[in-house]
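> For reference, the structure I am asking about is given below.
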Amino acid sequence: MAPPNGTTNGETEVATQGSYTAVSTGRKTTMHRLIEEHGSVLMPGVQDALSAAVVEKTGFHAAFVSGYSVSAAMLGLPDFGLLTTTEVVEATRRITAAAPNLCVVVDGDTGGGGPLNVQRFIRELISAGAKGVFLEDQVWPKKCGHMRGKAVVPAEEHALKIAAAREAIGDSDFFLVARTDARAPHGLEEGIRRANLYKEAGADATFVEAPANVDELKEVSAKTKGLRIANMIEGGKTPLHTPEEFKEMGFHLIAHSLTAVYATARALVNIMKILKEKGTTRDDLDQMATFSEFNELISLESWYEMESKFKNFTPKAT
């Protein structure tokens, strides 16, 4: 039976109820292999090295370096186009070092400029240990995909960026996601048209941001080619679904972009209120990690073991 969404350059796709099998003629990335193995991949967002370590130790296979979350954690600022590509690369390098077994995919916003800027950015992300990137078609300065006031560049302009990114990636183990924010300003059909154009330009997967309901999600799945991404934001425009539900709808990668930063913010606000009101936390220790739990999280004992190797130096006898 012919695949419902056709074939792509370099691979044959077979899609049934969200499953995906790629027969590669050259490149197959870590993310491709995860999707083949699991059908759909749940990818929590991370904002820093600590959150990445938590995600890895919890047993996830992939993580998403969320620009929204990094902007908040690093700068204390909203996702309003204020984060630079240099800061994104810096955050990514720390995250991949803290969680070396995760397949780390990065929110690349608009790529830092034109096609040549995109190519430099891609090479720096690869050097920083990333395994993939999202590149979106918003006008710069961009905004969070679930905020008001978004605008998009001409589709052909973003397609050139995707083509440039594909060239920069070459044979690297790096997964390219083309994101479109056209749903809000121009409607779902335009978002779908752009997604397919960007797939043709060289994207491994496409991401139509902020479908408003299940019917729109199903329409995206039915009308877009190749691998598809869904983004779950608590309180956002798209209703929350499980990976199994998304697999049935025909989505392959599910990002929970802001779960970690929202949970961190709530916990921090709550404990700071207690400390301000009571002047102590002695009756509320259950709201925090213990000293030993936290030390285990950051692998303290492994550092003691490494330290012990270098306590004494004995020169060779001559």
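Placed from the backbone N, Cα and C atoms, the Cβ positions cover glycine too.
In this structure the noted substitutions are not present, so the sites keep their original residues.
Okay, these came from Swiss-Prot:
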BINDING   D107, D109, K142  Mg(2+) binding site
MUTAGEN   D79 to A  Reduces catalytic efficiency 1000-fold
MUTAGEN   C144 to A  Loss of catalytic activity
> For C144 (mutagenesis position), what is the secondary structure state per DSSP, taken as helix, strand or coil?
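In three-state terms, C144 (mutagenesis position) counts as coil.
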> Same chain, not part of D107, D109, K142: whose C-beta falls within 8 angstroms of the C-beta centre of the Mg(2+) site? Give them in sequence order.
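Other same-chain residues near the Mg(2+) site: G67, D79, G81, L83, G108, T110, F134, E136, Q138.
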> Can you see whether DSSP assigns D107 (Mg(2+) binding site) to helix, strand or coil?
strand
> Return the member of D107, D109, K142 nearest to D79 (mutagenesis position) in space, with distance defined Cα to Cα and candidates limited to these binding-site residues.
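Answer for the nearest of the binding-site residues: K142.
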> Measuring Cα to Cα, how many angstrom lie between D107 (Mg(2+) binding site) and C144 (mutagenesis position)?
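About 11 Å separate the Cα atoms of these two residues.
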> Count the other Cβ atoms sitting within 10 Å of the Cβ of D109 (Mg(2+) binding site), across every protein chain shown.
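Within a 10 Å radius of the Cβ of D109 (Mg(2+) binding site) lie 24 other Cβ atoms.
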> Sequence gap of 6 or more, C-beta under 8 Å: which same-chain residues meet both conditions with respect to C144 (mutagenesis position)?
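The list for C144 (mutagenesis position) reads Y68, P78, D79, F80, given in order along the sequence.
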> Taking the Cβ of D79 (mutagenesis position) as the centre, count every other Cβ atom within 10 Å, in any protein chain shown.
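There are 23 such Cβ atoms around D79 (mutagenesis position).
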